Amino acid sequence: MKPHFRNTVERMYRDTFSYNFYNRPILSRRNTVWLCYEVKTKGPSRPRLDAKIFRGQVYSQPEHHAEMCFLSWFCGNQLPAYKCFQITWFVSWTPCPDCVAKLAEFLAEHPNVTLTISAARLYYYWERDYRRALCRLSQAGARVKIMDDEEFAYCWENFVYSEGQPFMPWYKFDDNYAFLHRTLKEILRNPMEAMYPHIFYFHFKNLRKAYGRNESWLCFTMEVVKHHSPVSWKRGVFRNQVDPETHCHAERCFLSWFCDDILSPNTNYEVTWYTSWSPCPECAGEVAEFLARHSNVNLTIFTARLYYFWDTDYQEGLRSLSQEGASVEIMGYKDFKYCWENFVYNDDEPFKPWKGLKYNFLFLDSKLQEILE
């Protein structure tokens, strides 16, 4: 992946930023994509390794796009694979489908990299292929969000020749943000079909000490009961959303979608979750309240790991789920294998258990039984 040119600058002028990052949802003549990036190592201090700006033309060949220029630069630096890197982009437009495909490949090949994309605007958000591309980015593990006022101010301070002037939001800035935020949330609110292998192995590995697993992933199956027999109906994958208003965990994402689009009082449901983490106290409480109100829903939760199982609030959350009829269990080998076969783009590769899977299962299962006694 070698673009024919690289167009990088340290900072941009104020008028350039205001023109190209103007967050009006529909704009013409903004044919240059600006990508401000930061690369940090993960850790307590998280030192910033580099921060610059790439430019690219939206109507040129994909290899000339700003996203591809960044990937060429990053891969060309041959940064050590044993270190974990946190990449943040502030972009004037969200990536096109071609760039998204390359980004998904990049993230699959670099499990030590996390990518957050904060966009000023959504590119062709009404077109099906572009909406699917945003969902694919999320499936690949990237975080996608709309730039808010704090992020605009941060870019102004760090990527603009501001000459000491503060960032001043323009007319209808808040209205534009609210519209784009709602639109992106609607695009990403529906469940994904599956996840990529590196996502599954990283987030569902049942380690005793699972450092860096700061996201919750939830695979679900849903059966409706007809003529006293369950009939398979729906399945999918949720992950926690980057939402400055709600910080929506995967469990809340499921409940929101289920209540708005699926739930009927005249239908009985058998729902099974396979989660990377057990629910936090707030989510456990909401799920317990939901089950108390809807006796037509039976829920079984298989979890790869117990979240803060030594904390009494988290223990009480698990007990509240059990008291409202939810079955809470630890994922074992057959459950991981089932998820691999049904919720992962596995290319017909078999599930490969990791060292310590059975031992960790026994440890977590004993802890769960102690909590639920």
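Cβ coordinates are placed from backbone N, Cα and C, and glycine is handled just like the others.
None of the substitutions listed is reflected here, since the structure keeps the original residues.
Look at Swiss-Prot and you will find Glu251 tagged as active site, proton donor. Counting every protein chain shown, the number of other Cβ atoms lying within 10 Å of the Cβ of Glu251 (active site, proton donor) is 25.
Per Swiss-Prot, Zn(2+) 2 binding site is recorded for His249, Cys280, Cys283. The number of other Cβ atoms within 10 Å of the Cβ belonging to His249 (Zn(2+) 2 binding site), over all protein chains shown, comes to 24.
Residues or ranges marked as domain 'CMP/dCMP-type deaminase 1' in Swiss-Prot (evidence: sequence analysis): 29-137.
Per Swiss-Prot, the feature domain 'CMP/dCMP-type deaminase 2' maps to 174-321; the stated evidence is sequence analysis.
One entry in Swiss-Prot concerns the mutagenesis experiment His65 to Cys. Its note says: Reduced but not abolished antiviral activity. Cβ contacts within 10 Å of His65 (mutagenesis position), excluding its own Cβ and spanning all protein chains shown: 26.
Under mutagenesis, Swiss-Prot gives Glu67 to Gln with this note: Reduced but not abolished antiviral activity. Nearly abolished antiviral activity; when associated with Q-251. A sphere of 10 angstroms centred on the C-beta of Glu67 (mutagenesis position) encloses 26 other C-beta atoms.
A mutagenesis experiment is reported in Swiss-Prot for this position, Phe258 to Ala, and the note states: Resistant to HIV-1 Vif and reduces Vif binding but is still efficiently incorporated into the virion. Its own atom aside, the Cβ of Phe258 (mutagenesis position) has 19 Cβ atoms within 10 angstroms in the protein chains shown.
On its own chain, Cys283 (mutagenesis position) has His249, Glu251, Arg252, Gly317 as residues at least 6 apart in sequence with a Cβ closer than 8 Å to its own Cβ. Cys283 to Ser appears in Swiss-Prot as a published mutagenesis result, with the remark: Reduced but not abolished antiviral activity. Nearly abolished antiviral activity; when associated with S-99.
According to Swiss-Prot, the mutagenesis experiment Glu289 to Lys carries this note: Abolished interaction with HIV-1 Vif protein. Resistant to HIV-1 Vif and reduces Vif binding but is still efficiently incorporated into the virion. Annotation for Glu289 (mutagenesis position): same-chain Cβ neighbours under 8 Å, separated by at least 6 residues, are Glu324.
Quoted from Swiss-Prot, the note on mutagenesis experiment Arg293 to Asp is: Abolished interaction with HIV-1 Vif protein. A simple way to gauge crowding: the CB of Arg293 (mutagenesis position) has 9 other CB atoms within 10 angstroms, across all the protein chains here.
Here Swiss-Prot describes Glu324 to Arg as a published mutagenesis experiment; the accompanying note says: Abolished interaction with HIV-1 Vif protein.
Among the mutagenesis experiments that Swiss-Prot reports, Asp347 to Arg is described with the note: Does not affect interaction with HIV-1 Vif protein. Just so you know, the Cβ of Asp347 (mutagenesis position) picks up 6 other Cβ atoms within 10 Å once every protein chain is counted.
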DSSP three-state assignment for Glu289 (mutagenesis position): helix
Cα separation, Glu67 (mutagenesis position) to Asp347 (mutagenesis position) (Å, whole number): 27
Nearest of the recorded positions (His65, Glu67, Cys280, Arg293) to Phe258 (mutagenesis position), judged by Cα-Cα distance: Arg293
Cys280 (Zn(2+) 2 binding site) versus Arg293 (mutagenesis position) - Cα distance in angstrom: 20
Surrounding CB atoms that lie within 10 Å of the CB of Cys280 (Zn(2+) 2 binding site), all protein chains: 18
For Glu324 (mutagenesis position), the number of other Cβ atoms found within 10 Å of its own Cβ: 17
